[in-house]
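Have a look at this one.
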Amino acid sequence: MKLIKVTLVFSLLALVFVAQTEAQNPIWENWLACNRIGTKALASLLRETIPTVRNLLNCIDFNPPTDIGNSYLSKLKLYYELVKRGALDKTQCLIVPLKESVRLLRPYVKSLETNKCLGE
């Protein structure tokens, strides 16, 4: 008799969990679709980053010193010099990669908006 009660309880729990899983299935599918779009966008951006950074360094004509050290502050100064040259001296060098990034990400952002992934 005790075994029957336990079996009934587990059967009811299984039915509740299966019903709950089916109710959340569209939410899960939407979440997976949104993550798939985001992963593709990130992969595309990373794939284009290396040549873009190389072109940016060539455009700015920036040669980092060889003995910058391993400290955080020395690397911060190096990044500051790079951004300062790009922002103040050769602004076109920074604008072109930004425009390229916007062009690259535009279809992914539209897909995210279409699937209602943003703001939920």
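Placed from the backbone N, Cα and C atoms, the Cβ positions cover glycine too.
One natural variant catalogued in Swiss-Prot, T7 to A, is accompanied by this note: In strain: ZIM56. What Swiss-Prot says about the natural variant A14 to D is this: In strain: M47. T21 to L appears in Swiss-Prot as a natural variant; the accompanying note says: In strain: M47. The note that Swiss-Prot attaches to the natural variant E22 to K is: In strain: ZIM26 and ZIM42. Swiss-Prot gives this note for the natural variant I27 to V: In strain: ZIM56. As a natural variant entry, N70 to K appears in Swiss-Prot alongside the note: In strain: M09 and WS9. Among the natural variants that Swiss-Prot reports, Y72 to C is described with the note: In strain: SFS 3.1. In Swiss-Prot, a natural variant is listed as V83 to D, annotated with the note In strain: ZIM30. Under the heading of natural variants, Swiss-Prot lists Y108 to C and annotates it as follows: In strain: ZIM2.
On this model, are these features tucked inside or out on the surface, and what's nearby?
Reduced to three states, the DSSP call for I27 (variant position) is helix.
The Cβ neighbour count for N70 (variant position), using a 10 Å radius over every protein chain in view, is 6.
Listed in sequence order, the same-chain residues six or more apart from Y72 (variant position) with CB atoms under 8 A from its CB number zero; the list is none. Classification of Y72 (variant position) by DSSP places it within a helix.
Here V83 (variant position) comes close to no residue that lies at least six apart in sequence on the same chain with a C-beta under 8 angstroms from its C-beta.
When other Cβ atoms within 10 Å of the Cβ of Y108 (variant position) are tallied across all protein chains shown, the result is 17. Secondary structure from DSSP puts Y108 (variant position) in a helix.
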How many whole Å apart are the CA atoms of I27 (variant position) and Y108 (variant position)?
20
I'm trying to understand the geometry here, so how far is the Cα atom of Y108 (variant position) from the Cα atom of N70 (variant position), in Å to the nearest whole number?
37
